[in-house]
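Below is one structure, written out as structure tokens, with a few remarks after it.
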Amino acid sequence: MHHIVQFLQTNGGELLYKTYEHITISLIAVILGVLVAVPLGVVLTRMKKGAGTIIGIVNIIQTLPSLAILAFFIPLLGVGKVPAIVALFFYSVLPILRNTYTGIRGVNKNLLESGKGIGMTPAEQVRLVELPLAAPVIMAGIRTSTIYLIGWATLASFIGGGGLGDYIFIGLNLYQPEYIIGGAVPVTILAIVIDYVLAVAERKLTPAGMQRLKELS
């Protein structure tokens, strides 16, 4: 306990900055993932063939070791935050893409026909009918992706990306448990807090009727 208190006294200010770095690289990667995966998911629902293949390819990328992905970008982008964000972006895509595809495919076809009947264009159907109804499922994918990235972002320090992983790597290299705890505990707290916030957002986006069905089931 004495070592942990000493760690906080010595590194309190830097700990806040490392936490900010960790949140920043994770958040940027998730936002990029949303900007790519949601439109791609919409496009895949319009494809009669090939959607499963594309999702399968993204799934393969997801199974690659995190350190291998990070190392792959070093010759291309060097070291620092940029390659870390790009690598995390690739990991963020699958849950969002899969849930967008599943959510939109699950929209009641009668509602789409009603939209056509009142003169909605395909773009208006996506914007006003499909995305709002699929929003809870999409948000669940964003939530999953974000929690994954909070954990994976600790590896960003491997290529100089910063974040709370710096403390974990220092602790492992120098065998200083207080540094490991100083990095691991804030990451865990971040994951719990962000998961709670996104769970609330997911509930807010779920229509009242669907919420009642979930409660009854």
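For all residues, glycine too, the Cβ spot is worked out from N, Cα and C.
Listed features, source Swiss-Prot:
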VARIANT   Val5 to Ile  In strain: ATCC 6633 / PCI 219
DOMAIN    19-198  domain 'ABC transmembrane type-1'
VARIANT   Ala201 to Thr  In strain: ATCC 6633 / PCI 219
VARIANT   Leu216 to Val  In strain: ATCC 6633 / PCI 219
Q: Measure from the CA atom of Val5 (variant position) to the CA atom of Ala201 (variant position) and give the result in Å, rounded to a whole number.
A: 36
Q | Fewest other Cβ within 10 angstroms of its own Cβ, chosen from the variant positions Val5, Ala201 | A | Val5
